[in-house]
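The next block holds one structure in the form of structure tokens; read it before the comments.
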Amino acid sequence: MKVAVLGAAGGIGQALALLLKTQLPSGSELSLYDIAPVTPGVAVDLSHIPTAVKIKGFSGEDATPALEGADVVLISAGVARKPGMDRSDLFNVNAGIVKNLVQQVAKTCPKACIGIITNPVNTTVAIAAEVLKKAGVYDKNKLFGVTTLDIIRSNTFVAELKGKQPGEVEVPVIGGHSGVTILPLLSQVPGVSFTEQEVADLTKRIQNAGTEVVEAKAGGGSATLSMGQAAARFGLSLVRALQGEQGVVECAYVEGDGQYARFFSQPLLLGKNGVEERKSIGTLSAFEQNALEGMLDTLKKDIALGEEFVNK
């Protein structure tokens, strides 16, 4: 199983590469790519960690050598948020980066599963889909927007509030991956109940958690370490499913039946071909139903922006 990380010299990329080097199954290959010249050195640094995961690093304009034979490609390349910016302010720079890298994936490893981490995910996934479609290699079961950070944040905040072990809590999060489009389904957490005020406050905190980190880092970056952990969790789940493990479920932002929007984050059963089954979002509370209806315009606009970027 070969995993490629594109944007591997950045804050998310390095954290993700470290976690994959220590946690991928024995015999896996890990390939690191970034435009920055430090990338081969990041691979050498990680190669000294004693795990049976082969690692190589590549830098420069051409990602091809890193992508050859990849089964999973995780894309975290791009610029990070600064205070006062929201994820959509990143669009102008990151849209071009994602388009370029996905074109290279389409050429070199068209059958790979692709996880898009680069923000704004609501839009960059639509860009990736349109690029793959133009290249004639789009498979909607193999393209994912990685929203796992919303899930792990939800798990952490709920566990803190309710005095639970974080590992015991699993909150499904649907919708998209920014602001109001992030919808934690708190009504579906087994064995935990919330007051209306708690639901309102928690939902808001989960939606704004990225901004909390950006402000706390005081201009020195955005959420890189928790995002690295979230991306590793998703990537490792995907690898396990591709290798035939049964019953692997993760939420991610994918193209589905279009009931709510062309792309939508929901629980997915993963398998040997990527998405095996898009699972139902279940019964929503009145608060959640309202929030879902209220976000769809924003989500659809984000998606249209990505489609237009490629097709203009």
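Each residue, glycine too, has its Cβ placed from N, Cα and C.
Here is what Swiss-Prot records for this protein:
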ACT_SITE  His177  active site, proton acceptor
BINDING   Gly7, Ala8, Ala9, Gly10, Gly11, Ile12, Gly13, Asp34, Asn94, Ile117, Thr118, Asn119, Met227  NAD(+) binding site
BINDING   Arg81, Arg87, Asn119, Arg153  substrate binding site
MUTAGEN   Arg153 to Cys  Loss of interaction with substrate
VARIANT   Asp71 to Asn  In strain: EC47, EC49, EC50 and RT272
VARIANT   Ala106 to Ser  In strain: ECOR 27 and RT082
VARIANT   Ala209 to Pro  In strain: MB001D
VARIANT   Val249 to Ile  In strain: RT083
VARIANT   Gln289 to Lys  In strain: EC35, EC38, EC40, EC44, EC46, EC47 and RT272
VARIANT   Asn290 to Ser  In strain: E2666-74, ECOR 27, ECOR 45, RL012A, RT104 and RT174
VARIANT   Gly294 to Ala  In strain: ECOR 45
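Projection of Swiss-Prot feature records onto the structure.
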residue : record               : contacts (Cβ under 8 Å, 6+ apart)
Ala9    : NAD(+) binding site  : Leu32, Asp34, Ile35, Ala36, Val38, Thr39, Val42, Ser59
Gly13   : NAD(+) binding site  : Val5, Leu6, Gly7, Leu32, Asp34, Ser76, Ala77, Gly228
Asp71   : variant position     : Met1, Lys2, Val3, Cys109, Ala112, Cys113, Val239, Leu242
Asn94   : NAD(+) binding site  : Gly78, Val79, Thr118, Asn119, Pro120, Thr124
Ala106  : variant position     : Val131, Leu132, Ala135, Val137
Arg153  : mutagenesis position : Ile206, Ala209, Ser226
Met227  : NAD(+) binding site  : Ile12, Ala15, Ser76, Ile117, Leu149
Asn290  : variant position     : none
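Summary for the recorded positions Arg81, His177: the Cβ-based neighbour count within 10 Å is maximal at His177. Closest in space to Gly294 (variant position), of the recorded positions given as Gly11, Arg81, His177, is His177, taking the CA atom of each residue.
For the recorded site, Ala209 (variant position), the DSSP three-state label reads helix. When the recorded positions Gly7, Gly11, Gly294 are scored by other C-beta atoms within 10 Å, Gly7 scores highest.
Note on the variant positions Ala209, Val249: the fewest other CB atoms within 10 A surround the CB of Val249. Look at Gly11 (NAD(+) binding site): DSSP puts it in a helix. For the recorded positions shown (Thr118, Asn119, Gln289), fewest C-beta neighbours within 10 angstroms: Gln289.
Maximum C-alpha to C-alpha distance over the listed NAD(+)-binding residues Gly7, Ala8, Ala9, Gly10, Gly11, Ile12, Gly13, Asp34, Asn94, Ile117, Thr118, Asn119, Met227 is 18 Å. Calculated from their C-alpha atoms, the gap between Gly11 (NAD(+) binding site) and Val249 (variant position) amounts to 27 Å. Here nothing among the recorded positions Arg81, His177, Gln289 falls inside 10 Å of the CA of Val249 (variant position). Note: the Cα of Gln289 (variant position) and the Cα of His177 (active site, proton acceptor) are spaced 17 Å from each other.
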